[in-house]
Amino acid sequence: MRIFAGIIFTACCHLLRAFTITAPKDLYVVEYGSNVTMECRFPVERELDLLALVVYWEKEDEQVIQFVAGEEDLKPQHSNFRGRASLPKDQLLKGNAALQITDVKLQDAGVYCCIISYGGADYKRITLKVNAPYRKINQRISVDPATSEHELICQAEGYPEAEVIWTNSDHQPVSGKRSVTTSRTEGMLLNVTSSLRVNATANDVFYCTFWRSQPGQNHTAELIIPELPATHPPQNRTHWVLLGSILLFLIVVSTVLLFLRKQVRMLDVEKCGVEDTSSKNRNDTQFEET
């Protein structure tokens, strides 16, 4: 803020009270990941002399934009705003030192100071708030086989913290065992997971609502208890598997028996052939002796 103090001191010394800058809005509320343009207007009587214009945008102790000698000086710019903050020159020519920030982060929230020197000096403070609605709600339903209870789970990311409210199809609060866990993402968003254990039947409807006090910031997901899968198909499959195993066993046994029977027959034939040969040899011997 040394620059700010120097400009104000210069203005006071020269008593240039006629130079006044205006801010159409002193509060901007934007969504995480969106773009924002914060306006800071100053008087331009004739054609703007860019070389005589000095503009500073600061956020607390962080340098956001520095415009001197007719161009932006990025050297002192804080790393948090590198590549995301700019001061459109076409707006400067209209007397509007508009600060544009793209892909707004949670850490961008805070109080900004617009300081302008152009024949005189003045400043304005502008507040930026960042919200991240819990729009994308992931859900899951599971059944505890031991207790037959259904566990309903809703998970979403956002900022600031939201309360998770569970209701039934009549939008009445639901009693049951609940738990909530909260963690931080890399982008500093809050990762909120809420679970509810209830006794329910198929087609029962439940709602989980990520509730915040601001209007239009509430988001709801619907969970419908699914029907239990039919038990017949698994039993039928078991029967078919068992029957197939039995048939395969019988085929293998039959094949083995046929093979063994064939081997026995071949042995019998070979045995008969040997016996016939032996008998013939004996008969030939007896004939020779005679």
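Using the three backbone atoms N, Cα and C, a Cβ is placed for every residue, glycine included.
No substitution from the list is modelled in this structure, which keeps its original residues.
The average pLDDT computed over the domain 'Ig-like V-type' (19-127) stands at 95. Feature annotation from Swiss-Prot assigns domain 'Ig-like V-type' to 19-127.
For the domain 'Ig-like C2-type' (133-224), the DSSP counts in helix, strand and coil order read 0 helix, 53 strand, 39 coil. The annotation domain 'Ig-like C2-type' is assigned in Swiss-Prot to 133-224.
In Swiss-Prot, the entry for mutagenesis L27 to A states: PDCD1 binding. The structure shown retains the original residue. Less than 8 angstroms from the CB of L27 (mutagenesis position) sit I126, T127, K129, each of them six or more residues away in the same chain.
What Swiss-Prot notes for the published mutagenesis of E31 to S is this: Significantly reduces the binding to PDCD1. For E31 (mutagenesis position), the same-chain residues 6+ apart in sequence whose C-beta sits under 8 angstroms from its C-beta are V104, V130, N131, A132, P133. In three-state terms derived from DSSP, E31 (mutagenesis position) belongs to an extended strand segment.
For S34 to Y, Swiss-Prot lists a mutagenesis experiment annotated as follows: No effect on PDCD1 binding. Contacts of S34 (mutagenesis position) defined by a Cβ separation under 8 A and a same-chain sequence distance of 6+ are given as D103, V104, in order along the sequence.
Neighbour density for T37 (mutagenesis position): within 10 A of its CB lie 15 other CB atoms from the protein chains shown. The note that Swiss-Prot attaches to the published mutagenesis T37 to Y is: Significantly reduces the binding to PDCD1.
Annotation of the published mutagenesis D49 to S in Swiss-Prot: No effect on PDCD1 binding; the original residue is retained in the structure shown. In the three-state DSSP classification, D49 (mutagenesis position) falls within coil. Sequence-distant contacts of D49 (mutagenesis position), defined by Cβ-Cβ distance under 8 angstroms and a gap of at least six in the same chain, do not exist.
For Y56 to S, Swiss-Prot lists a mutagenesis experiment annotated as follows: No effect on PDCD1 binding. Following the DSSP three-state reduction, the secondary structure of Y56 (mutagenesis position) is strand.
F67 to A appears in Swiss-Prot as a published mutagenesis result, with the remark: Abolishes the binding to PDCD1. Costimulates proliferation and IFNG production of T-cells. On its own chain, F67 (mutagenesis position) has L53, V54, V55, Y56, D73, L87, L92, A97 as residues at least 6 apart in sequence with a Cβ closer than 8 Å to its own Cβ.
Among the mutagenesis entries in Swiss-Prot is I115 to A, noted as: Abolishes the binding to PDCD1. Its Cβ placed at the centre, I115 (mutagenesis position) has 23 other Cβ atoms within 10 Å.
What Swiss-Prot notes for the published mutagenesis of K124 to A is this: Abolishes the binding to PDCD1. K124 (mutagenesis position) carries a strand DSSP state (E or B). Sequence-distant neighbours of K124 (mutagenesis position) (same chain, 6+ apart, CB under 8 A from its CB) are I21, T22, A23, D26, C40, C113, C114.
Annotation of the mutagenesis experiment I126 to A in Swiss-Prot: Abolishes the binding to PDCD1. Costimulates proliferation and IFNG production of T-cells.
Quoted from Swiss-Prot, the note attached to the mutagenesis of K129 to S states: Abolishes the binding to PDCD1.
Between the CA atoms of T37 (mutagenesis position) and I115 (mutagenesis position) there is a gap of 16 Å, rounded to the nearest whole number. In three-state terms derived from DSSP, I115 (mutagenesis position) belongs to an extended strand segment.
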